[in-house]
Each structure stands twice: as structure tokens, then as C-alpha cells.
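Accompanying notes for the structure given below.
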Amino acid sequence: MARKYFVAANWKCNGTLESIKSLTNSFNNLDFDPSKLDVVVFPVSVHYDHTRKLLQSKFSTGIQNVSKFGNGSYTGEVSAEIAKDLNIEYVIIGHFERRKYFHETDEDVREKLQASLKNNLKAVVCFGESLEQREQNKTIEVITKQVKAFVDLIDNFDNVILAYEPLWAIGTGKTATPEQAQLVHKEIRKIVKDTCGEKQANQIRILYGGSVNTENCSSLIQQEDIDGFLVGNASLKESFVDIIKSAM
């Protein structure tokens, strides 16, 4: 079945009011049909309102993290309830950097997704293997464990997007070849099929998120089971529009 392509800009902990204004101006100049392509920008949370006001309505926006806790005495957290109240549409869950620096676990990812879905937020859920795990031929074993930790929670497979992040390729300039990425994406779809059913596996979108740039995006997007990108550093440049174009 034809799945709607999805391109996400994860700005991580970057940006100023002025740089965001310049970047969104260049994004707005790109003409695309949002009924055929989802483009979602994830700024730093405190820049969310500024970014949303600057971007044209054809773009969607989200935040890079959400709390597994509800409202209450959780200093520094942003609950799914608050995100919903602010009309935030998307959240990123389980990004490699959250797992690495903030020690988030598969159980944390599950609880965050549960809170997000309860509040009708759409989620990009990330997972992937380390270089050591890849070299030990444990890629599929690791990814199966990560995906099965949360996939049973999904009831609307249009509202949850999977993002495969080979950890060894994030911010390193290295990237999986299109063939390597496709092989893993195919296995991810099989995991969803075995757990949830064939219809759901064919419906869910799976993004690639390992050092995507203007040089490799066109060959990656041609792969059957790659439905778009989660882009980090390259989304902070005006040339990000060329990555979007590869999915048009």
C-alpha cells in the first residue's frame, strides 16, 4: 500500500529567535502538498510557540520529549496533558540521546507513549542498535526487543511513526547504505506484522534517522520500506528543503 511520506526536523538543543526566523523563512518558500507529505519541525520546547507562529500551516510542529508522568510535582517536565492543552500535535519519544544522556529505558518509552496516546498526541518513537551490537550481529535482536516494548499500545497506526536510528550513524557523518537501511526497515515491518497484523504493518510509517543529508536522501527514500526521515543536524540548514524535496 502507498504510505504518506514523513520528514521530521529535529533541531535538538539549537536555535535562536533570529536563526529560527531565517530558517523558517527558507522552509516556507518550499511549495508542497501537505495532503501527500507530512513535514514536522521539532524545535526546543521554549521555542515552540515562536516556531509555530513563523511556519506556514502546511508544516506541522512538535516537541522533542514528553514526560511519562502526568501533571504534578515533576520539576522541569512537560506532561502529555500540558502538550495537549497547548495544541501540540507531535512528540518525539525514545531518541538515542535521551536514552544515552538521560538513561531512558524501554519501559520509559512505553510509559511516555502510553501517556501521549491517552492525550491524543502523535508520536515519533525511536530505537536502534549500537556499533558494538551491530558488529556482534545483534541488530535484529536488539530492535525486536525495543519495538515489542511498546508496539502493542498502538491502536491508530497513522498516529505513531517509527524511527530507526542506527546509533553508530547519529552525528558521526557515517550512514547505513540504502541496502543496509532497507534490510533493517523490512525486519521492523515484519516485527509489527508478527505482533499486530499485516494490515497494521503495511500501514505504519518507518523513518530512517542516521546522518541523513542532501547527498544520501534520494537513494534512501527509494527503498521500499523507508517512508521518510528523522533529520538532525542537516535540518538546521536551509538545504533541508532539498531533503524534503526528495520525498515529494
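Numbering starts at 1 and runs along the chain as displayed.
Note: Cβ is positioned from N, Cα and C throughout, glycine not excepted.
What Swiss-Prot records for ASN10, LYS12, GLY171, LEU230, GLY232, ASN233 is D-glyceraldehyde 3-phosphate binding site, and it gives experimental evidence as the kind of evidence. Residue environment of LYS12 (D-glyceraldehyde 3-phosphate binding site) contains 17 other Cβ atoms, counted within 10 Å of its Cβ in all protein chains. In the three-state DSSP reading, LYS12 (D-glyceraldehyde 3-phosphate binding site) counts as coil.
Listed in sequence order, the same-chain residues six or more apart from SER73 (mutagenesis position) with CB atoms under 8 A from its CB number zero; the list is none. Quoted from Swiss-Prot for the published mutagenesis SER73 to Ala: 3-fold decrease in substrate affinity; when associated with S-96.
Residues or ranges marked as active site, electrophile in Swiss-Prot: HIS95. Cβ neighbours within 10 Å of HIS95 (active site, electrophile), excluding its own Cβ and spanning all shown chains: 28.
Looking at Swiss-Prot, you'll find the mutagenesis PHE96 to Tyr noted as follows: 5-fold decrease in substrate affinity. A sphere of 10 angstroms centred on the C-beta of PHE96 (mutagenesis position) encloses 22 other C-beta atoms.
Among the mutagenesis experiments that Swiss-Prot reports, PHE96 to His is described with the note: 6.7-fold decrease in substrate affinity. Following the DSSP three-state reduction, the secondary structure of PHE96 (mutagenesis position) is helix.
Here Swiss-Prot notes a mutagenesis experiment, PHE96 to Ser, with the remark: 5.5-fold decrease in substrate affinity. 3-fold decrease in substrate affinity; when associated with A-73 or V-167.
Quoted from Swiss-Prot, the note on the mutagenesis of PHE96 to Trp is: 3-fold decrease in substrate affinity.
A mutagenesis experiment is reported in Swiss-Prot for this position, PHE96 to Ala, and the note states: 2-fold decrease in substrate affinity.
Non-local contacts of GLU165 (active site, proton acceptor) by the CB criterion (under 8 A, 6+ apart in sequence, same chain) comprise HIS95, PHE96, CYS126, PHE127, GLY128, GLY209, GLY210, LEU230. DSSP assigns GLU165 (active site, proton acceptor) to coil in the three-state reduction, placing it in neither a helix nor a strand. For GLU165, the entry in Swiss-Prot reads active site, proton acceptor.
Quoted from Swiss-Prot, the note attached to the mutagenesis of LEU167 to Val states: 3-fold decrease in substrate affinity; when associated with S-96. Shown in sequence order, PHE96, GLY128, GLU129, SER130, LEU131 are the residues of the chain, 6+ apart in sequence, with a C-beta less than 8 angstroms from the C-beta of LEU167 (mutagenesis position).
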The record lists ASN10, LYS12, GLY171, LEU230, GLY232, ASN233 as binding D-glyceraldehyde 3-phosphate. What's the largest Cα to Cα distance among them, in Å, rounded to a whole number? 12
Around the Cβ of ASN10 (D-glyceraldehyde 3-phosphate binding site), other Cβ atoms within 10 Å, all chains included, total 25
Name the residue among the binding-site residues GLY171, GLY232 whose Cβ has the smallest number of other Cβ atoms within 10 Å. GLY171
Give me the non-local Cβ neighbours of ASN233 (D-glyceraldehyde 3-phosphate binding site): same chain, 6+ apart in sequence, Cβ-Cβ under 8 Å, ordered along the sequence. LYS12, GLY171, SER211
